[in-house]
Amino acid sequence: MNLLNLKNTLQTSLVIRLTFLFLLTTIIIWLLSVLTAAYISMVQKRQHIIEDLSVLSEMNIVLSNQRFEEAERDAKNLMYQCSLATEIHHNDIFPEVSRHLSVGPSNCTPTLNGEKHRLFLQSSDIDENSFRRDSFILNHKNEISLLSTDNPSDYSTLQPLTRKSFPLYPTHAGFYWSEPEYINGKGWHASVAVADQQGVFFEVTVKLPDLITKSHLPLDDSIRVWLDQNNHLLPFSYIPQKIRTQLENVTLHDGWQQIPGFLILRTTLHGPGWSLVTLYPYGNLHNRILKIILQQIPFTLTALVLMTSAFCWLLHRSLAKPLWRFVDVINKTATAPLSTRLPAQRLDELDSIAGAFNQLLDTLQVQYDNLENKVAERTQALNEAKKRAERANKRKSIHLTVISHELRTPMNGVLGAIELLQTTPLNIEQQGLADTARNCTLSLLAIINNLLDFSRIESGHFTLHMEETALLPLLDQAMQTIQGPAQSKKLSLRTFVGQHVPLYFHTDSIRLRQILVNLLGNAVKFTETGGIRLTVKRHEEQLIFLVSDSGKGIEIQQQSQIFTAFYQADTNSQGTGIGLTIASSLAKMMGGNLTLKSVPGVGTCVSLVLPLQEYQPPQPIKGTLSAPFCLHRQLACWGIRGEPPHQQNALLNAELLYFSGKLYDLAQQLILCTPNMPVINNLLPPWQLQILLVDDADINRDIIGKMLVSLGQHVTIAASSNEALTLSQQQRFDLVLIDIRMPEIDGIECVRLWHDEPNNLDPDCMFVALSASVATEDIHRCKKNGIHHYITKPVTLATLARYISIAAEYQLLRNIELQEQDPSRCSALLATDDMVINSKIFQSLDLLLADIENAVSAGEKIDQLIHTLKGCLGQIGQTELVCYVIDIENRVKMGKIIALEELTDLRQKIRMIFKNYTIT
């Protein structure tokens with residue numbers, strides 16, 4: 001985190017970045033200088049040590065050479081003086097300090113020459129000094145004459161003085177040097193000898209301890225060793241074995257050279273030809289250099305700190321503070337007026353920057369003032385343009401609403417008149433003309449709906465109305481729209497609902513049906529042979545609708561544009577070109593998507609994918625039915641096992657291949673043993689309601705009024721809201737159908753006044769809005785203001801019958817007594833005297849009640865079974881029992897538990913009705 005903060009700081013601050021770079025550079029230079037100084041010091045120190053060692057070694061060599069040369073000179077002088085001596089008398093020497101010894105054990109008496117040599121040494125003037133110990137004369141008979149009387153007389157002691165102790169040949173210039181020998185109590189000695197023509201050796205012994213001691217005096221951390229002519233260590237050279245091994249493995253020469261860990265100086269001495277080798281350890285050299293560096297570091301480090309501190313202070317004072325002042329002023333100008341200026345009292349680059357920035361601010365101030373004036377002018381122009389656009393958009397919305405109202409009002413009259421006409425006795429030709437007129441009216445209505453929906457989607461005023469929707473009836477309604485055109489083209493139709501597809505789910509049923517109708521309509525339009533298939537399947541939490549056809553297909557280059565508004569792949573085809581555009585937009589609004597796959601000459605498949613939010617999982621119907629093989633797969637998805645049909649039955653109807661809702665209802669009736677009871681008029685409700693119709697359009701009042709009368713209802717007409725409010729004080733109504741767009745007081749305001757009217761006989765009755773507007777905002781506004789339901793014009797008999805039934809259930813729930821339908825109009829099945837039919841009806845109802853009782857005992861859901869029982873009783877005209885079942889159904893919906901005693905009581909009432917038809 002600290003490194004990240006440092007990185008951010010370095011990236012955002014120039015001064016800190018410069019300071020950091022300077023410090024880093026200074027430290028690097030300082031380190032380089034320290035390392036360079038250390039290297040130079042090491043080189044210089046090495047050179048100084050080499051020079052010191054060279055000087056000291058040279059002095060030691062000179063001293064040693066001088067001693068060895070004096071010894072050689074003494075030996076030579078001894079020989080020379082002996083050769084000049086003639087006769088020496090014993091009395092001439094006093095006292096007697098010389099001795100005669102014989103190396104051989106059998107020869108104890110000196111010869112004449114031996115005695116002569118002894119007397120010569122006695123009388124010679126060679127004095128023993130500090131570095132010469134003894135003088136000897138050794139003849140060819142191994143007789144030794146010694147100058148000192150303290151020399152030992154035993155042979156072992158004299159052995160080093162014999163000829164055998166010297167090399168066969170002179171070391172140099174006729175001088176013979178012996179190997180160094182150690183004498184107890186006397187230390188290390190070496191002898192130098194010279195031979196005359198008779199082979200007599202004249203020797204002088206040299207003391208070595210003082211030379212060895214002096215060779216270690218120059219530097220206390222150097223090592224001095226002595227080597228012979230063969231580079232072998234002399235016996236008095238004591239060094240560690242590791243260094244000894246290194247020296248033995250190196251070819252040494254005079255001068256300086258290196259071995260691992262040491263500097264070496266070798267110098268050859270005169271006389272015996274020995275070499276003095278000085279070893280100086282590298283570690284000592286490095287320690288001396290490190291000591292010097294450590295002595296210098298405090299000073300250099302102090303100088304570094306002082307220098308960097310001074311530079312940082314100067315940088316802060318001369319650069320950082322002015323820059324921060326500049327940044328502060330610049331930041332203030334970003335949000336404050338451009339009146340602030342940078343200080344410009346310096347004569348450097350910062351002053352130039354300040355001057356340029358101030359000049360820029362002056363220019364910006366002028367441009368800003370001009371821009372403000374232009375912005376004010378443009379803002380005013382934009383506001384005026386916005387207001388004009390809003391007024392135009394508002395006029396457009398009003399115009400669309402007016403167009404919708406003006407188009408739907410006559411369409412309502414046309415469609416209502418045709419439906420009323422179809423309820424009258426017509427011959428086959430007249431019925432065909434009526435069907436054609438109705439289909440053309442519905443096609444025209446679909447075109448109007450598409451155009452209005454497209455306009456509302458474009459303007460963003462389109463919203464969805466989500467509610468629980470029954471899937472299978474919706475599919476039947478969509479397939480019903482293409483049944484006629486498909487049969488006229490002799491196209492096969494097929495619907496398949498997959499396993500686990502919910503029968504009830506949460507969606508906008510109107511818009512989903514609109515999408516399917518558009519897709520199916522296009523499939524019929526562009527398919528000449530083959531068939532059309534609607535498939536519904538579930539994948540995880542998605543519901544997938546597939547509409548496939550065997551038409552001519554769409555070219556690949558046209559598929560990407562097929563959802564574009566007003567685009568037509570075939571310019572010769574009919575249509576507005578916005579059906580797929582609306583379907584795609586609606587799918588996206590519903591949280592899904594619409595995709596297309598097409599192969600030219602083979603066909604097209606359009607898939608609609610919608611999310612499953614709230615739904616009821618399907619409950620399988622367990623049983624076995626005799627049905628055509630083509631229905632077995634669909635029945636199996638609902639839990640029904642299919643068997644080949646052995647006789648004529650209702651499942652052989654070809655329409656069941658594409659009307660899956662009818663197939664499901666019929667299969668449920670057959671499994672539950674509910675006969676397919678022939679009802680004379682499926683639309684006729686079992687109740688006669690008091691209905692108030694409020695509409696300012698004469699044609700609407702006339703047509704809708706007649707449609708309500710044809711459904712067996714009592715209708716009261718009101719042409720305005722004021723008239724409706726007056727009637728509310730005179731009569732109680734079960735249902736009020738009211739147009740929401742009326743002059744003076746509109747329908748929504750009328751409902752509000754209706755609820756607030758103190759003299760109203762039933763202020764809480766059900767209101768259903770009648771309107772030519774399909775705008776979702778109008779629907780929401782109606783429900784927000786106390787209107788229960790909303791019907792868009794044109795209305796159909798089926799729609800009116802459905803809302804009459806809803807109003808009847810609403811009133812029964814409020815314990816309002818209703819009038820039963822006129823028995824002469826109802827034509828209930830129970831009116832027949834057919835013993836077999838009535839017996840089957842009783843058996844079916846009895847089995848259905850048994851299923852309900854078993855479900856209650858097992859704690860399972862009974863809402864679907866109760867709904868089926870209510871429909872059966874309604875079809876046979878048992879209004880009293882329908883009321884009883886509706887009460888049970890309402891309590892089930894509220895989550896209350898139904899007691900078995902209530903079902904037993906219902907069974908007794910049914911037995912009382914069918915007591916004359918019970919087969920025992």
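The backbone N, Cα and C atoms fix where each Cβ goes, glycine too.
Although substitutions are noted, the structure shown does not include any of them.
According to Swiss-Prot, the protein has these features:
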{"type": "MUTAGEN", "residues": "R67 to A", "note": "Decreases expression of genes responsive to acidic pH at neutral pH but not at low pH"}
{"type": "MUTAGEN", "residues": "S98 to A", "note": "Decreases expression of genes responsive to acidic pH at neutral but not at low pH"}
{"type": "MUTAGEN", "residues": "H100 to A", "note": "Decreases expression of genes responsive to acidic pH at neutral but not low pH. Decreases expression of genes responsive to acidic pH and at low pH, lowers survival in macrophages, and decreases fitness in mouse; when associated with 89-A--A-90; A-117; A-140; A-172; A-216; A-232; A-253 and A-270"}
{"type": "MUTAGEN", "residues": "C108 to A", "note": "Decreases expression of genes responsive to acidic pH and at neutral pH"}
{"type": "MUTAGEN", "residues": "H189 to A", "note": "Decreases expression of genes responsive to acidic pH at neutral pH but not at low pH"}
{"type": "MUTAGEN", "residues": "H253 to A", "note": "Decreases expression of genes responsive to acidic pH and at low pH, lowers survival in macrophages, and decreases fitness in mouse; when associated with 89-A--A-90; A-100; A-117; A-140; A-172; A-216; A-232 and A-270"}
{"type": "MUTAGEN", "residues": "R266 to A", "note": "Decreases expression of genes responsive to acidic pH at neutral and at low pH"}
{"type": "MUTAGEN", "residues": "H286 to A", "note": "Increases expression of genes responsive to acidic pH at neutral pH"}
{"type": "DOMAIN", "residues": "317-369", "note": "domain 'HAMP'"}
{"type": "DOMAIN", "residues": "402-614", "note": "domain 'Histidine kinase'"}
{"type": "BINDING", "residues": "H405, D549", "note": "ATP binding site"}
{"type": "DOMAIN", "residues": "690-808", "note": "domain 'Response regulatory'"}
{"type": "MUTAGEN", "residues": "H867 to Q", "note": "Leads to abnormal regulation of virulence gene expression. No effect on level of biofilm formation"}
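Cβ neighbour count for H189 (mutagenesis position) (all protein chains, 10 Å cutoff from its Cβ): 19. Over all protein chains present, the Cβ of R67 (mutagenesis position) has 22 other Cβ atoms lying within 10 Å.
Compared over the recorded positions H253, R266, H286, D549, H867, the count of CB atoms lying within 10 A of a residue's CB peaks at D549. Distance noted between the C-alpha atoms of R67 (mutagenesis position) and H189 (mutagenesis position) is 13 Å. The two recorded residues, H867 (mutagenesis position) and H253 (mutagenesis position), show a Cα separation of 124 Å.
Note on the domain 'Response regulatory' (690-808): DSSP counts are 52 helix, 25 strand, 42 coil. Ranked by CA distance from R266 (mutagenesis position), the recorded positions H189, H253, H286, D549 have H253 at the top as the closest. Distance between Cα atoms for H253 (mutagenesis position) and H286 (mutagenesis position): 25 Å, as a whole number. Across the structure, D549 (ATP binding site) and H189 (mutagenesis position) place their CA atoms 129 angstrom apart. DSSP classifies H867 (mutagenesis position) as helix under the three-state reduction. Recorded residues H189 (mutagenesis position) and H286 (mutagenesis position) have their alpha carbons 38 Å apart, per Cα-Cα distance. Confidence annotation: the domain 'Histidine kinase' (402-614) carries a mean pLDDT of 79 in the model.
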